[in-house]
Amino acid sequence: MSTFGYRRGLSKYESIDEDELLASLSAEELKELERELEDIEPDRNLPVGLRQKSLTEKTPTGTFSREALMAYWEKESQKLLEKERLGECGKVAEDKEESEEELIFTESNSEVSEEVYTEEEEEESQEEEEEEDSDEEERTIETAKGINGTVNYDSVNSDNSKPKIFKSQIENINLTNGSNGRNTESPAAIHPCGNPTVIEDALDKIKSNDPDTTEVNLNNIENITTQTLTRFAEALKDNTVVKTFSLANTHADDSAAMAIAEMLKVNEHITNVNVESNFITGKGILAIMRALQHNTVLTELRFHNQRHIMGSQVEMEIVKLLKENTTLLRLGYHFELPGPRMSMTSILTRNMDKQRQKRLQEQKQQEGYDGGPNLRTKVWQRGTPSSSPYVSPRHSPWSSPKLPKKVQTVRSRPLSPVATPPPPPPPPPPPPPSSQRLPPPPPPPPPPLPEKKLITRNIAEVIKQQESAQRALQNGQKKKKGKKVKKQPNSILKEIKNSLRSVQEKKMEDSSRPSTPQRSAHENLMEAIRGSSIKQLKRVEVPEALR
């Protein structure tokens with residue numbers, strides 16, 4: 001009653017005798033009181049899940065027992081299952097012998113007695129023995145059926161039946177992976193992984209060098225042994241047809257990796273090897289990498305997702321061993337360290353670039369064999385007019401009419417070698433060196449075409465002459481502009497100069513990059529027009545070649 005101490009008006013309950021009240025209660029009322037007290041103050045020793053009031057307890061409405069009903073259902077279901085099993089293969093007698101003699105049928109003439117058990121006489125121990133006996137008999141029947149196709153149960157239960165030991169036959173089934181002549185199961189049932197490859201057939205094809213077998217796929221075959229993988233690697237040493245060898249998720253270890261390494265040293269036809277998701281350690285991977293030093297054919301190698309971690313030392317050793325390799329293009333492994341990862345990326349990029357250059361060189365050689373001597377004439381024809389528009393306008397910026405002549409000659413030159421294969425006649429000898437070019441007032445010499453024909457000139461001297469001539473021209477232009485800017489107002493000539501500015505000059509103003517020494521003929525012409533004036537123009541006779 002201490003729980004009501006927080007309420008008011010408890011004085012009227014102080015005179016009540018609790019013992020008298022409890023004595024006056026009946027048994028049912030006492031049970032209800034106990035339940036109420038359990039709800040108010042549950043037992044702290046009980047777990048939380050058992051402290052609440054049970055709401056599933058109900059009084060039975062008749063002679064019903066739930067436990068007896070559940071036991072009856074279990075027994076009936078077991079009997080139904082046994083009847084179904086026996087109905088498929090016939091009536092099979094139940095043996096009461098020990099578990100050691102379950103798979104052996106004795107030669108004795110004793111008949112197996114069938115006992116019928118009632119529900120009242122069955123006990124738990126006998127039920128367990130009966131279930132074990134029926135399961136083991138079913139296994140023996142299924143194994144015998146898988147080996148011999150059908151089982152004659154009359155001969156099994158006959159008096160003069162010979163002993164049939166199925167253990168050795170079951171072991172033979174496991175060794176041959178279920179491949180029997182009379183077995184009509186599908187390949188998916190033979191290999192639960194879904195790989196339809198038949199191991200023995202594939203090995204025979206590799207040994208016989210079958211031309212149709214270009215890929216050996218052993219992926220996801222779990223029951224393949226390491227000795228079988230070693231046999232595959234040894235058979236591939238002499239094979240010249242197989243290009244791809246993949247054995248991912250086959251539980252391959254270092255011994256299989258060593259065999260693959262020995263195979264790669266000898267075989268010069270396999271281009272793709274996949275050993276992902278296996279039990280290979282760093283020792284086996286390094287053996288394969290050392291074998292690649294003697295292999296110049298393999299282009300793709302995958303060994304990611306191994307059971308053992310490679311480690312930093314193994315990754316660095318892999319990079320060292322692959323530095324000299326020039327044929328590997330794809331490597332299926334994620335390096336943990338950034339240093340080996342970047343080094344391996346650069347190695348693979350280098351190899352791909354070498355392959356690309358090799359391919360381009362082969363294409364050029366094929367074109368050379370097809371073209372023959374005509375290619376030389378084509379190259380000479382292309383090379384002769386290409387150099388003319390870059391040098392001539394710089395030496396003659398003061399005479400505007402000469403520049404269009406050069407442009408016309410440049411435009412008219414490509415037609416001459418096409419019409420007549422021999423080269424054009426040589427022009428007159430060149431003028432004296434840059435002593436006449438330095439002073440700005442006199443016009444420059446005629447177009448320096450003979451200099452282009454000279455083959456023995458030095459590039460450094462030509463560049464120096466161009467730079468000196470350009471500086472002299474710029475100095476002369478600055479002097480003339482300084483004198484004439486005051487006299488000339490804002491005229492139409494300035495607007496023309498601004499409109500004739502090339503795109504390259506606008507880009508050069510934005511950036512601080514120096515101008516390139518070589519420019520096109522159009523830009524040189526525009527520069528000469530902007531730097532010239534009407535007073536500088538002179539009449540020039542048209543040359544005989546253009547009349």
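Each residue, glycine too, has its Cβ placed from N, Cα and C.
Phe64 (mutagenesis position) falls outside any helix or strand according to DSSP and counts as coil. Over all protein chains present, the Cβ of Phe64 (mutagenesis position) has 8 other Cβ atoms lying within 10 Å. A mutagenesis experiment is reported in Swiss-Prot for this position, Phe64 to Asp, and the note states: Mildly impaired activity in promoting actin polymerization; when associated with D-69.
Under the three-state DSSP scheme, Leu69 (mutagenesis position) falls in the helix class. Note: Leu69 (mutagenesis position) has no non-local neighbours, i.e. no same-chain residues 6+ apart with C-beta under 8 A of its own C-beta. Annotation of the published mutagenesis Leu69 to Asp in Swiss-Prot: Mildly impaired activity in promoting actin polymerization; when associated with D-64; the original residue is retained in the structure shown.
All chains included, 25 other C-beta atoms sit within 10 angstroms of the C-beta of Gly284 (mutagenesis position). Here Swiss-Prot describes Gly284 to Arg as a published mutagenesis experiment; the accompanying note says: Strongly impaired activity in promoting actin polymerization.
A simple way to gauge crowding: the CB of His304 (mutagenesis position) has 14 other CB atoms within 10 angstroms, across all the protein chains here. Per Swiss-Prot, mutagenesis His304 to Gly is noted as: Strongly impaired activity in promoting actin polymerization; when associated with G-334 and A-356.
Cβ contacts within 10 Å of His334 (mutagenesis position), excluding its own Cβ and spanning all protein chains shown: 8. The mutagenesis experiment His334 to Gly is recorded by Swiss-Prot, whose note states: Strongly impaired activity in promoting actin polymerization; when associated with G-304 and A-356.
Listed in Swiss-Prot is the mutagenesis experiment Arg356 to Ala, annotated as follows: Strongly impaired activity in promoting actin polymerization; when associated with G-304 and G-334. Note: Arg356 (mutagenesis position) has no non-local neighbours, i.e. no same-chain residues 6+ apart with C-beta under 8 A of its own C-beta. Annotation note: Arg356 (mutagenesis position) sits in a helical segment as assigned by DSSP.
The domain 'WH2' annotation in Swiss-Prot covers 521-540.
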Quiz item: Between the mutagenesis positions Gly284, His304, His334, which lies closest to Phe64 (mutagenesis position), Cα to Cα?
Solution: His304
Practice problem: Take the domain 'WH2' (521-540) and count its residues per DSSP category (helix H/G/I, strand E/B, coil), listing them in that order. | Solution: 11 helix, 0 strand, 9 coil
Exercise. Would you mind reading off the Cα separation of His304 (mutagenesis position) from His334 (mutagenesis position), to the nearest angstrom?
Key: 7
Quiz item: DSSP on His334 (mutagenesis position), three-state: which is it?
Solution: coil
Quiz item: Under DSSP, is His304 (mutagenesis position) helix, strand or coil?
Solution: coil
Quiz prompt | Between His334 (mutagenesis position) and Gly284 (mutagenesis position), the C-alpha gap once rounded to whole angstrom | solution = 17
Self-check item: Confidence summary (mean pLDDT) of the domain 'WH2' (521-540)
Solution: 81
